[in-house]
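First, the structure itself, so that you have it in front of you.
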Amino acid sequence: MENILHATPAHVSLPESFVFASDKVPPATKAVVSLPIIDLSCGRDEVRRSILEAGKELGFFQVVNHGVSKQVMRDMEGMCEQFFHLPAADKASLYSEERHKPNRLFSGATYDTGGEKYWRDCLRLACPFPVDDSINEWPDTPKGLRDVIEKFTSQTRDVGKELLRLLCEGMGIQADYFEGDLSGGNVILNINHYPSCPNPDKALGQPPHCDRNLITLLLPGAVNGLEVSYKGDWIKVDPAPNAFVVNFGQQLEVVTNGLLKSIEHRAMTNSALARTSVATFIMPTQECLIGPAKEFLSKENPPCYRTTMFRDFMRIYNVVKLGSSLNLTTNLKNVQKEI
């Protein structure tokens, strides 16, 4: 627990192990960008067209009127804030540096992949459906946390699956293509906490990376910090009220043979305010074979990616070292070559 950032006194200066060279943390453009906002209560034809257009252009978009109630969203945000303010002793049993442990509290302070560490603490939970007895493996404090997590994850999962159906309709493939093993793995919940940082210009909450799953929904919280790679620059994201920020994972890129891209993004820190966000990852099962769908292949458009078992992809992804660009995956095709 001594590595947990939020459990230690506020730092007056940034420890050397967290300092990145300036060329590794290029500043974002000054403009703050509002990602495309898609109202899921609009007509279905309009919604699926908007999702596909936004996905092709930026790989990121926002959804509103998505079906997750404002109360559920506020309850989740409130519970997460309370969790990170609990005394260290109440969280000690959750702390683990074992990456393969499904439910754990960990810190970027223990990651030394590229020589530097990351200014983030994270509570990661595996959420199978139906939840059943798995709920007993989640934290039970603050009181009511388990029920809030179950309700939030169930509703967010439903939104993710509906977005996948809309994408299928927009691309002209079978609407239930992503049902079953492709989206049937445990939903992974990352509750990220970025404490206030004494020198945010030289630190990273998370390095540039692409998500390894199918599709991700982010509850971004009240403090901005997400930045997205776009046309060679980093753009700051200004989330809309009560919206989820959505991005495509690498498995969606593989299935669509590159039609939809998984885009690099990073998390920055703030000198005055702590930031808490909640990422919901829709995952394939570990045994799922994932490759380009035949609907996206032709003589003129051969497969760009191999068909691999998701378990093998995850195994290689977890050991890929950071390159000079700080891209955790370096290149999706290169990761596949190692399998």
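The backbone N, Cα and C atoms fix where each Cβ goes, and this holds for glycine too.
Substituted residues are absent from this model; it holds the original ones throughout.
Since this is a predicted model, take the numbers as computed values, not measurements.
According to Swiss-Prot:
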- His11 to Pro: In strain: cv. Ehimehadaka No.1 (VARIANT)
- Lys117 to Arg: In strain: cv. Igri (VARIANT)
- Gln174 to Arg: In strain: cv. Ehimehadaka No.1 and cv. Igri (VARIANT)
- 184-284: domain 'Fe2OG dioxygenase' (DOMAIN)
- His209, Asp211, His265: Fe cation binding site (BINDING)
- Lys261 to Arg: In strain: cv. Igri (VARIANT)
- Ala272 to Val: In strain: cv. Igri (VARIANT)
- Arg275: 2-oxoglutarate binding site (BINDING)
Reduced to three states, what secondary structure does DSSP give His11 (variant position)?
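His11 (variant position) sits in coil per DSSP, no helix or strand.
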Which one is it: of the variant positions His11, Lys117, Gln174, Ala272, whose Cα lies the shortest distance from the Cα of His209 (Fe cation binding site)?
Lys117
Under the DSSP assignment, what numbers of helix, strand and coil residues are found in the domain 'Fe2OG dioxygenase' (184-284)?
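Helix, strand, coil within the domain 'Fe2OG dioxygenase' (184-284): 9 helix, 43 strand, 49 coil.
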Could you round the CA separation between His11 (variant position) and Asp211 (Fe cation binding site) to a whole angstrom and send it over?
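Between the Cα atoms of His11 (variant position) and Asp211 (Fe cation binding site), the distance comes to 30 Å.
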Which recorded positions from the set Gln174, Asp211, Lys261, His265, Ala272, Arg275 come within 10 angstroms of Lys117 (variant position), judged by C-alpha positions?
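If one measures from the Cα of Lys117 (variant position), no recorded positions come within 10 Å, so the answer is none.
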Mind giving me a neighbour count for Lys261 (variant position)? Other Cβ atoms within 10 Å of its Cβ, every protein chain shown.
19
By CA-CA distance, flag whichever of Gln174, Ala272, Arg275 among the recorded positions is nearest to Lys261 (variant position).
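Nearest candidate: Gln174.
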